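A.B. asks: One structure, pasted below without further comment.
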Amino acid sequence: MNDFKLPIYKYKDELIKVLKNHNVLIVESPTGSGKTTQLPRIIYEAGFAKLGKIGVTQPRRIATVSIAEYIAKHIGVNVGEEVGYKIRFEEITSPKTKIKLMTDGVLLQELKKDTLLYEYDVIIIDEAHERSLNIDFILGLIKDISRKRDDFKIIVSSATINTKIFSKYFNNAPVVSIETITYPVQIIYNPPLLNTSKGMILKIKEIVLNVIKEKKAGDILIFLSGEKEIKETIKELQELNSKKNLIIFPLYGRMPKEAQEQIFMTTPKNKRKIIVSTNIAETSITIENIKIVIDSGKVKTNKFQTKTHTYSLQEVPISKSSATQRAGRAGRLSKGTCYRLYKREDYQLREDYQKEEIYRTDLSEVVLRMADIGIRDFTHFDFISKPSTHSIQTASKILKSLDAINNKNELTEIGKYMILFPLIPAHSRALVEAMINYPQAIYQTTIGLSFLSTSGIFLLPQNEEMEARQAHLKYKNPMGDLIGFVNIFEDFKKALNKEAFTKENYLDLQGLEEIANVQMQLENIISKLNIPIIQKGVFDNEGYLKSIMRGMRDYICFKTSKKKYKTIKAQNVIIHPGSLISTDSVKYFVAGEIIETTKMYARSIGVLKKEWIDDIILNEEFKHNDISSKENQITNTGQTKIINEIKIGKKIFKAEYKNNIYVIKINLETLKEIIFKNELNNQNNEDLKKIKIQLMHKNITVFNNKKFLETIEIVKNMGKDWHCIKKYETKNVNIDEPEKMKNLLECTMQFISFPPKKNALFLSLETDYSGNFRLKPKQNFIMAIEESIESIKSLIENKEYIQKLHFIKKLINKVYKKLNYFF
């Protein structure tokens, strides 16, 4: 493609003229105008980098590297000469470099050394509409620089999303709007029959199949909320690829550069390319020949809970603005089609713009950077969107608990070391602890933190769950997952064929390569401080875990009941079933992560001794931070019940309306019919959120007053054969009784009647960990699930048991998958 034909070149003279006359310029345009690749070149060739550089920030590493390579190629130089880049742990620049691409995090690192950015004549903030925490912080810092440097130019480059806010923030800075030719995109609202992950994937498969059958032209771009959903969807779509005419690629942030670059390949003749992506493809990159978009309408966000210092992972609806951007991907080159997997009414109820990250994240990293560059009044920093005072105060308290800042909001000596590492404060504090007090554990700590800084590496392929779990068990350690991480790393490093190693052990190759890269760079930073790193000899596991514990202070967990723990701030923490640790014996541990999904789950466990904890956490803290179990209880207000009729699927039910909630009674078989005959196709999800259910089987209450959508998820996953059984094996069954074990597994999580109260009891699989298993009725469904998955894990983890039960391998995988769904 001829770059000079891109829409931005029609505005070249205007851009140069405005930038000469103003220090701040806002550029808005849709994706595909050429602003990302051509704006730096236009500014460079116009002579705006005579003394310094043009710095260009990108939110993501993939874009940083690929854009640098593109600009260098089209200017006619090698990367590292006039055009270079710098990302976390990698820099390719030289004294000749005039255009420097970098992630926004890198620019923040540079700001601490060069607070007025004298290295740069121009800073371009690209993708500013994403409004990440780093972008918002950078905007505040460079606004201050513009007051102090008359020669400093700022360009804020954004998609056509609320650009007025940028102009207003920079004292009504001029806006140049670049128009592009866009083609009409037909919007088709086509929600799945059931609004579940599986329902969404099947709907995508159906749409793709129809596109293929109807021989519609062009490649397909599918937007999903996360990596897990992407992998599951690709697995389902591969079933349509028997003729090998589909080229299916995933696209998400942590993929290596080589894998991500494949998506830009020209689609071969008689082939169709399908890209299954997160919101990274919404505005950041341009993929040619996309004519069909399938939009799930969802995105995943992490929300920091200031009360508990934990995160809740939420899948939320995208905004109208994001929906427009996604649809626009189909209309860049010709007419296109966008299938929205939600209803028109749902779209109309959505927010205009996505909520900015600054309102939902931990601000301790930003506050630490403020302290590093000499800002002392954290609460009055000039953010484009001001966070709450409470959020800033919480961040300050976290940093003080890590010994990173003092009462004057200045960096301590420990804080000065922490700021050297491109890690979150909790992680950098752990590394500094090892450097100061446990030098023998520095190497292990760099490995552990590298694992905690990246996404999970343990794979559980469909129908191979049992084999994968057994492979992972090789790295089970009584001191926890954190020790296992070190052993995985060492084996990966030694492996001559790393791809074969990861395949054999059901580990993610790309993830481990990323971990190795991060670990190496952490070592490099430490080495520059002339601190020796001991890699050989006996590892200091105690020093390693104590170091992690010091950084992750808020994630130190104390046992409160059989399977529950609490931290200083949070109650009812549960070890995630994916952990390789045996939970029953663990009284104290530190978690690498605590995140709330259906429950508050701790991951990446390191087992602690009580005496290690006493120096860090005083027991008194628990007394002052108890969370009342009575909090948030629903009380009966005595309001009058109102009887209504409500339609679900094709059936009408009587409903009691009370406290803004409908309560209906449904028979299990009726609900199965509604679900499995896809009768919920035209049901408004917002209406279903207002319904609670009494689920019955004949005269037995299966669930009482349970959220309707939650009940649908349970019944859908448990399947058509979920039923009440009259007889089951009540005695212990030994592993040497394979037929009886088969019966036990078939009955696991079925339910029985409890005559006195006519309530259902769920058959939980339990074990004595000595080869004996039994079914135990439980009133609580989730507790029965938790107990069952622990028991089946103990079964899978014993090779001798599996050999004896090899003939029911499919059944074991099926039960494990069913149980694992709830986590």
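Cβ atoms here come from the backbone N, Cα and C positions, even for glycine.
Just lifted these from Swiss-Prot, have a look:
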- S29, P30, T31, G32, S33, G34, K35, T36: ATP binding site (BINDING)
- 16-179: domain 'Helicase ATP-binding' (DOMAIN)
- 203-374: domain 'Helicase C-terminal' (DOMAIN)
- D126 to A: Almost loss of ATPase activity and helicase activity. Loss of infectivity in mice (MUTAGEN)
- E127 to A: Almost loss of ATPase activity and helicase activity. Loss of infectivity in mice (MUTAGEN)
- S158 to A: Strong decrease of ATPase activity in the presence of poly(A). Strong decrease of helicase activity. Slight delay in the infection in mice (MUTAGEN)
- T160 to A: Strong decrease of ATPase activity in the presence of poly(A). Strong decrease of helicase activity (MUTAGEN)
- I285 to A: 4-fold decrease of ATPase activity in the presence of poly(A). ATPase activity is not affected in the absence of poly(A). Almost loss of helicase activity. Decrease of infectivity in mice (MUTAGEN)
A.B. asks: Select the closest residue to P30 (ATP binding site) from the following mutagenesis positions, measuring between CA atoms: D126, E127, S158, I285.
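C.D. replies: Out of the listed candidates, the nearest Cα belongs to S158.
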A.B. asks: Using all protein chains in view, find how many other C-beta atoms are within 10 Å of the C-beta of S158 (mutagenesis position).
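C.D. replies: Other Cβ atoms within 10 Å of S158 (mutagenesis position): 23.
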A.B. asks: With every protein chain in view, how many other Cβ atoms are within 10 Å of the Cβ of I285 (mutagenesis position)?
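C.D. replies: The answer is 21 other Cβ atoms.
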A.B. asks: Between the Cα atoms of S158 (mutagenesis position) and G32 (ATP binding site), find the distance and write it as a whole number of Å.
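C.D. replies: Answer for this pair: 12 Å between alpha carbons.
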A.B. asks: Compare the C-alpha of G32 (ATP binding site) with the C-alpha of each of the mutagenesis positions D126, E127, I285, and give the closest one.
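C.D. replies: Spatially nearest to G32 (ATP binding site) by Cα position is I285.
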A.B. asks: May I ask you to report the DSSP-based helix, strand or coil state of S158 (mutagenesis position)?
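C.D. replies: Going by the DSSP assignment, S158 (mutagenesis position) falls within a strand, counted as strand.
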A.B. asks: Reported as an integer number of Å, what is the Cα distance between I285 (mutagenesis position) and T31 (ATP binding site)?
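C.D. replies: Cα-Cα distance, I285 (mutagenesis position) to T31 (ATP binding site): 8 Å.
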A.B. asks: Taking the Cβ of K35 (ATP binding site) as the centre, how many other Cβ atoms fall within a 10 Å radius?
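C.D. replies: Other Cβ atoms found within 10 Å: 29.
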A.B. asks: In the same chain, which residues outside the set S29, P30, T31, G32, S33, G34, K35, T36 have their CB within 8 A of the centroid of the CB atoms that define the ATP site?
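C.D. replies: Apart from the listed residues, the neighbours are L6, P7, I8, A159, I178, T180, T286.
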A.B. asks: Three-state secondary structure of T36 (ATP binding site) from DSSP?
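C.D. replies: DSSP call for T36 (ATP binding site): helix.
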A.B. asks: Looking only at G32, G34, the binding-site residues on record, which one has the least crowded Cβ, with the fewest other Cβ atoms within 10 Å?
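C.D. replies: Checked G32, G34; of these binding-site residues, fewest Cβ neighbours within 10 Å: G32.
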